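A.B. asks: Mind looking over this structure? Questions follow.
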Amino acid sequence: MGLAEGLAARMAPHLYIQEPLSAQQLKKLEEHKYSASGRSLVEPPMQVYWNWLVEKVPLWLAPNTITMVGLLLNVLSTLILVCYCPTATEGAPFWTYLLCAIGLFVYQSLDAIDGKQARRTNSSSPLGEMFDHGCDSISIVFVNLGTIAAVRLGTLPGWMFYCCFVGMFMFYCAQWQTYVCGTLKFGIIDVTELQISVTVMFLMTAVCGPELWDYEIPFTGLPMKTIPLLGIIGGTVYSCSNYFRVILSGGVGKNGSTVAGTSVLSPGLHIGLVLLLALMIYKKSTTNLFLQNPCLYTLAFGFVSAKITIKLVIAHMTKSEISLQDTAFIGPGLLFFNQYFNSFIDEYIVLWIAMVISFADLLRYCISVCLQIATHLRISVFRISSNQAAEQVQTQKQKLTD
């Protein structure tokens, strides 16, 4: 057992960590085989870079370690920017935007090669697939934060709310689609295109300053930030139309159900509840809670979204039902009931409490599920074990890819 796993195991009793997966789920997990189809627009040229990059990685480095390093760089660089721009209306030093560009590009690169490293070292396992998607669900929250801060979307409150939550929704829908049809489907415009576009946006802000996005587009009267907004809207329409075409066409289960034999619409309740609570609390706040604290607000709900997305990924891999009852909703619930009782506690204080609870709940769940799966498969989370799980990769793609 590695240092990180050993530390997590020693912390487990103090964090009240329980094993979240049943014996039946673990058995189904062993039988899971990764299946993906399609390719995005920039993937072919990027494959050349990814194949070159993975050859530079030492064989002793575990795939999950690669992903985690990328995620930490992405998160830390975004948090530095957020410290300068807590309301997404401020400017920040040029190096913070440059740092975000580097952090996101490094994450994209490392996230793209972790699967290649797993196959290269014969260390592919269901844990790696779950870990990869789990990191993506957290990264998307911070990509949203970096985007609104870089283009100063705080000057357009309604659009800022949209951009904060639409990324979480689309990533959840991608996993929802997989839960229905059993195959992860990549579109022409997908997450790689999003990450590269946001990286370019960070670089433009670093070179030209955040004032760039406030300049007026000639003959339109619209600010420059309208351009990335239109891109986000177009991407949302394109991606969601693809997702829901698959979802509404019926699943691979009995009578067109999901892989778990449940209704294809049932996962919509979870993300729907997150978005509904976020919107209601935003609109009903007497202190403009979201407008005054958009980054903190997004984190509080983003951690909830990340957890339910991870649980949906696991539900797909274990062919099991995803329950609506979840401790992830405690934080948003506190905000809702505080408003219901006329905000007898300062909303800002409750928001901090909700964010801490949501983060702690996500951390507890991630640690417990990783340790449980690793123990069951007799592998290490952050090291390449001598006793690795058997290769369980079945791909319909014609090249190596995640």
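Quick reminder: no glycine exception, Cβ is built from N, Cα and C everywhere.
Under its mutagenesis annotations, Swiss-Prot gives TYR34 to Ala the following note: Reduces the enzymatic activity to about 35% of that of the wild type. According to Swiss-Prot, the mutagenesis experiment GLU43 to Leu carries the following note: Reduces the enzymatic activity to about 25% of that of the wild type. What Swiss-Prot notes for the published mutagenesis of TRP50 to Ala is this: Reduces the enzymatic activity to about 55% of that of the wild type. In Swiss-Prot, a mutagenesis experiment is listed as ASN64 to Val, annotated with the note Reduces the enzymatic activity to about 20% of that of the wild type. Annotation source Swiss-Prot lists CDP-choline binding site at ASN64, ARG119, citing experimental evidence. Among the sequence features in Swiss-Prot, the mutagenesis site ASP111 to Ala is noted as follows: Reduces the enzymatic activity to about 15% of that of the wild type. The Mg(2+) 1 binding site annotation in Swiss-Prot covers ASP111, ASP114, ASP132 and is backed by experimental evidence. Annotation source Swiss-Prot lists Mg(2+) 2 binding site at ASP111, ASP132, ASP136. Listed in Swiss-Prot is the mutagenesis experiment ARG119 to Leu, annotated as follows: Reduces the enzymatic activity to about 20% of that of the wild type. A mutagenesis experiment is reported in Swiss-Prot for this position, GLU129 to Ala, and the note states: Reduces the enzymatic activity to about 15% of that of the wild type. Quoted from Swiss-Prot for the published mutagenesis ASP132 to Ala: Reduces the enzymatic activity to about 20% of that of the wild type. As a published mutagenesis entry, HIS133 to Ala appears in Swiss-Prot alongside the note: Almost completely abolishes the enzymatic activity. Positions annotated as active site, proton acceptor by Swiss-Prot, on the basis of a curator's inference: HIS133. Quoted from Swiss-Prot, the note attached to the mutagenesis of ASP136 to Ala states: Reduces the enzymatic activity to about 15% of that of the wild type. The annotation that Swiss-Prot gives for the mutagenesis experiment PHE186 to Ala reads: Reduces the enzymatic activity to about 45% of that of the wild type.
Have a look at these and tell me how they're positioned relative to everything else.
C.D. replies: The number of other CB atoms found within 10 A of the CB of TYR34 (mutagenesis position), across every protein chain shown, is 20. In the three-state DSSP reading, TYR34 (mutagenesis position) counts as strand.
Within 10 Å of the C-beta atom of GLU43 (mutagenesis position) sit 19 other C-beta atoms, taking all shown protein chains into account.
Around the Cβ of TRP50 (mutagenesis position), the number of neighbouring Cβ atoms within 10 Å comes to 23.
In the three-state DSSP classification, ASN64 (mutagenesis position) falls within a helix.
In sequence order, ASP114, LEU127, GLY128, PHE131, VAL381, PHE382 make up the list of same-chain residues 6 or more apart from ASN64 (mutagenesis position) whose Cβ falls under 8 Å from its Cβ.
There are 23 other CB atoms within 10 A of the CB of ASP111 (mutagenesis position), with all protein chains counted. Following the DSSP three-state reduction, the secondary structure of ASP111 (mutagenesis position) is helix.
DSSP gives ASP132 (mutagenesis position) a helix state.
Classification of ARG119 (mutagenesis position) by DSSP places it within a helix. Note on ARG119 (mutagenesis position): other Cβ atoms within 10 Å of its Cβ, all shown chains, come to 16.
Listed in sequence order, HIS32, TYR34, VAL313, MET317 are the same-chain residues six or more apart from GLU129 (mutagenesis position) with CB atoms under 8 A from its CB.
Over all protein chains present, the Cβ of HIS133 (mutagenesis position) has 22 other Cβ atoms lying within 10 Å.
The number of other Cβ atoms within 10 Å of the Cβ belonging to ASP136 (mutagenesis position), over all protein chains shown, comes to 23.
Taking a C-beta cut-off of under 8 Å and a sequence gap of six or more, PHE186 (mutagenesis position) has these contacts in its own chain: ALA36, SER37, GLY38, ARG39, SER40, GLU43.
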A.B. asks: For TRP50 (mutagenesis position), what is the secondary structure by DSSP, using just helix, strand and coil?
C.D. replies: helix
A.B. asks: State the Cα to Cα distance, in Å, between HIS133 (mutagenesis position) and ASP111 (mutagenesis position), rounded to an integer.
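C.D. replies: For HIS133 (mutagenesis position) versus ASP111 (mutagenesis position), the Cα atoms are 10 Å apart.
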A.B. asks: Taking ASP114, ASP132 as the recorded positions to compare, which has the smallest set of other Cβ atoms within 10 Å?
C.D. replies: ASP132
A.B. asks: Looking only at C-alpha atoms, tell me how far TRP50 (mutagenesis position) is from ASP111 (mutagenesis position), rounded to the nearest Å.
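C.D. replies: If we compare the Cα positions of TRP50 (mutagenesis position) and ASP111 (mutagenesis position), the gap is 10 Å.
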